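This report concerns only the one structure given below.
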Amino acid sequence: MLSTQFNRDNQYQAITKPSLLAGCIALALLPSAAFAAPATEETVIVEGSATAPDDGENDYSVTSTSAGTKMQMTQRDIPQSVTIVSQQRMEDQQLQTLGEVMENTLGISKSQADSDRALYYSRGFQIDNYMVDGIPTYFESRWNLGDALSDMALFERVEVVRGATGLMTGTGNPSAAINMVRKHATSREFKGDVSAEYGSWNKERYVADLQSPLTEDGKIRARIVGGYQNNDSWLDRYNSEKTFFSGIVDADLGDLTTLSAGYEYQRIDVNSPTWGGLPRWNTDGSSNSYDRARSTAPDWAYNDKEINKVFMTLKQQFADTWQATLNATHSEVEFDSKMMYVDAYVNKADGMLVGPYSNYGPGFDYVGGTGWNSGKRKVDALDLFADGSYELFGRQHNLMFGGSYSKQNNRYFSSWANIFPDEIGSFYNFNGNFPQTDWSPQSLAQDDTTHMKSLYAATRVTLADPLHLILGARYTNWRVDTLTYSMEKNHTTPYAGLVFDINDNWSTYASYTSIFQPQNDRDSSGKYLAPITGNNYELGLKSDWMNSRLTTTLAIFRIEQDNVAQSTGTPIPGSNGETAYKAVDGTVSKGVEFELNGAITDNWQLTFGATRYIAEDNEGNAVNPNLPRTTVKMFTSYRLPVMPELTVGGGVNWQNRVYTDTVTPYGTFRAEQGSYALVDLFTRYQVTKNFSLQGNVNNLFDKTYDTNVEGSIVYGTPRNFSITGTYQF
């Protein structure tokens, strides 16, 4: 098989050696792969910049990335576990939101709070760092601003770095950092595609992606991506309408200078969303089960979100091998919602609801509530850094250094009212026909501003031809001002990684970084928990083949933390349902991950991964047992050599048993979801050179499963279908 190799000197070199690993996998898993087109003796040289993000538009892998260190490298050179979800995989698997991407990414698990809110975890800890083009946004789970609903039509790929990522983000849990890479205007000719999709629950989706030069020489280019989606749901009364748009201009201002500037808009309007799930427990300790269509949302409930972002990137090359990059962004995310939740136990005799605080006395027998919440999150961020190579002791090395500043303001308002048993009546007869609250004026619920200033640097030193050392550090000044208190912290996060090249295809690595994470969680008295501190260690083995078209990673990790927030399962007294947490010291998460991703042959793409970890506190108690300790995820596509117009594929996601023990007035109950697998299928037929039809089936066997054993019952998505027509020009 012909390919090129991205080497350690940031150059592309032609190679004609076939991939032994790819051949072995192909022969073992699919004998027909042996009949793929044979290699020829002709050498093909691919010219391109070392910063080219992708060497195959139809691959599940990419050639190089700056994830983890901001230095452009192959994944094999990064001493951490990295997963990249490419545009082709998102199209094959119909991963249309950030949440859907994370659900199908190795090592990431989900806890679904209701119809639209979900928390995502890796290695046992919540993911709280979400970046766009390397600029982070921090969000709180209490407020639903639609982060996981970001539409992937606007993005080229998603990069996931697992473990602590303090060198990139300054603060954060040792879970993972998610970076969404925007689409850019890369074509000097007019090109594009339009698609229409129709599916289960009256889904309709239309997307256009167009590129065009704005000048005759193509040095100024534009790209517009726009779309509209409307769908109902398996949940009664639910409807979602989404509009999204991105416009970007990329300009070559000279031979050494490029400028990108753009605007992003997303609007998501949801009618009758749920706020929490269905009551799990009866008063006798038995658990409930419901039809998956059952919803606690009344007809008048809604949750509307609007996202506006402007952004720019300026790049300047200098001194032959150096480049300075300035990223800037301003984003505003607004939401407005009126919803209803039920938090109660069911009396099996008559279906009447009993509140969790009924034994506190009169006035405490409420069984839920209604809330009118609104607010805005504003983020202003700048990031300036330079990276390049230098020579020392006769060897080439790499250096990156820079600084960043971000200001994030969260300002939210709320009005709420309690619901009492007689207002609902028997829950067995509840159908969402509930009168809208006579709302009181909203009051200020939260107003806080977080400032973060950082200086960072890292160098990749070639100690010997096969041995590379990465050293780095990030100094962070973090300050938050809230309605009730102010806090300022200074922290330096060290980073060290060692990579040893075993041969042309295999490397082994070790890495270390510290952990620093201020927390927004509060204890039962309403006080904020102290920052999380700790250490992250990782050892691994990586390989890449065919110019990184196929990559593998085997990683062993150990995470040590103090002051980790763990849910108590009860709300903070006097709060609007906010869960109380306790700080747990001596928390250790340790485990192993394996991933294979990319092209097995020119016709066969495969991503396969498995994760196993254990997370315990210093007393041996499981931390977050509501998260699966073992997961396996696989997705593949295969283009038939005998009928190259036809591509078939599918995948499976499996997780082991999860549970949560909940203390109630009636005793301690255990909520449990056994292990289960979800199977998906897809096929695509290239009808003409420009037009294709694709069909997808998700949850093929219509598995019923609970996505949130930590709280009320929230069922996962039932079996669903879609068909998509795409025209390229």
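Note: Cβ is positioned from N, Cα and C throughout, glycine not excepted.
The noted changes are left out; the structure has the residues it started with.
Following the DSSP three-state reduction, the secondary structure of R117 (Fe(III)-coprogen binding site) is coil. Neighbour density for R117 (Fe(III)-coprogen binding site): within 10 A of its CB lie 25 other CB atoms from the protein chains shown. Residues or ranges marked as Fe(III)-coprogen binding site in Swiss-Prot (evidence: experimental evidence): R117, R142, W275, Y357, N373, W416.
Residues annotated as domain 'TBDR plug' in Swiss-Prot: 74-183. When pLDDT values are averaged over the domain 'TBDR plug' (74-183), the model yields 89.
Residues or ranges marked as domain 'TBDR beta-barrel' by Swiss-Prot on the basis of sequence analysis: 189-729.
Among the mutagenesis entries in Swiss-Prot is V44 to P, noted as: Abolishes transport activity.
Record note (Swiss-Prot) on the mutagenesis of V46 to P: Abolishes transport activity.
Under its mutagenesis entries, Swiss-Prot includes S141 to A with the note: Minor effect on growth, no effect on growth, and no effect on growth on solid agar with Fe-coprogen, Fe-rhodotorulic acid, and ferrioxamine B as the sole iron source, respectively; when associated with deletion of fhuA, fecA, cirA, fepA and fiu.
A mutagenesis experiment is reported in Swiss-Prot for this position, W143 to A, and the note states: Minor effect on growth, no growth, and no growth on solid agar with Fe-coprogen, Fe-rhodotorulic acid, and ferrioxamine B as the sole iron source, respectively; when associated with deletion of fhuA, fecA, cirA, fepA and fiu.
Counting every protein chain shown, 28 other Cβ atoms lie within 10 Å of the Cβ of G163 (mutagenesis position). When secondary structure is read from DSSP and collapsed to three states, G163 (mutagenesis position) falls in the coil class. Under its mutagenesis entries, Swiss-Prot includes G163 to A, V, N, D or H with the note: Impaired transport and growth.
While the structure shown retains the original residue, Swiss-Prot records the mutagenesis experiment N303 to A with this note: Minor effect on growth, minor effect on growth, and reduced growth on solid agar with Fe-coprogen, Fe-rhodotorulic acid, and ferrioxamine B as the sole iron source, respectively; when associated with deletion of fhuA, fecA, cirA, fepA and fiu.
In the three-state DSSP scheme, S337 (mutagenesis position) is classed as strand. As a published mutagenesis entry, S337 to A appears in Swiss-Prot alongside the note: Minor effect on growth, minor effect on growth, and no growth on solid agar with Fe-coprogen, Fe-rhodotorulic acid, and ferrioxamine B as the sole iron source, respectively; when associated with deletion of fhuA, fecA, cirA, fepA and fiu.
Other C-beta atoms found within 10 angstroms of the C-beta of Y341 (mutagenesis position) number 23, with every protein chain shown included. For the mutagenesis result Y341 to A, the note given in Swiss-Prot is Minor effect on growth, reduced growth, and no growth on solid agar with Fe-coprogen, Fe-rhodotorulic acid, and ferrioxamine B as the sole iron source, respectively; when associated with deletion of fhuA, fecA, cirA, fepA and fiu.
With a 10 A radius on its CB, D343 (mutagenesis position) counts 22 other CB atoms from all the protein chains. For the mutagenesis experiment D343 to A, the note given by Swiss-Prot reads: Minor effect on growth, minor effect on growth, and no growth on solid agar with Fe-coprogen, Fe-rhodotorulic acid, and ferrioxamine B as the sole iron source, respectively; when associated with deletion of fhuA, fecA, cirA, fepA and fiu.
While the structure shown retains the original residue, Swiss-Prot records the mutagenesis experiment N373 to A with this note: Minor effect on growth, significantly reduced growth, and significantly increased growth on solid agar with Fe-coprogen, Fe-rhodotorulic acid, and ferrioxamine B as the sole iron source, respectively; when associated with deletion of fhuA, fecA, cirA, fepA and fiu.
Mutagenesis annotation in Swiss-Prot: W416 to A, described as Minor effect on growth, no effect on growth, and no effect on growth on solid agar with Fe-coprogen, Fe-rhodotorulic acid, and ferrioxamine B as the sole iron source, respectively; when associated with deletion of fhuA, fecA, cirA, fepA and fiu; the structure shown retains the original residue. Neighbour density for W416 (mutagenesis position): within 10 A of its CB lie 19 other CB atoms from the protein chains shown.
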Which of W275, Y357, all binding-site residues, has a Cβ with the fewest other Cβ atoms inside 10 Å: Y357
Distance from W275 (Fe(III)-coprogen binding site) back to S337 (mutagenesis position), taken between C-alpha atoms, in Å: 10
Helix, strand and coil totals (DSSP H, G, I; E, B; other) for the domain 'TBDR plug' (74-183): 26 helix, 40 strand, 44 coil
Pairwise Cα distance for W275 (Fe(III)-coprogen binding site)/Y341 (mutagenesis position) [Å, integer]: 5
Cβ packing number for N373 (mutagenesis position), 10 Å threshold: 22
Recorded positions near N373 (mutagenesis position), in sequence order, restricted to R117, N303, Y357, W416 and a 10 Å Cα cut-off: N303, W416
Cα separation, Y357 (Fe(III)-coprogen binding site) to Y341 (mutagenesis position) (Å, whole number): 16
Sparsest Cβ surroundings (other CB atoms within 10 Å) among the mutagenesis positions N303, S337: S337
W416 (mutagenesis position) and N303 (mutagenesis position), Cα-Cα, nearest whole angstrom: 15
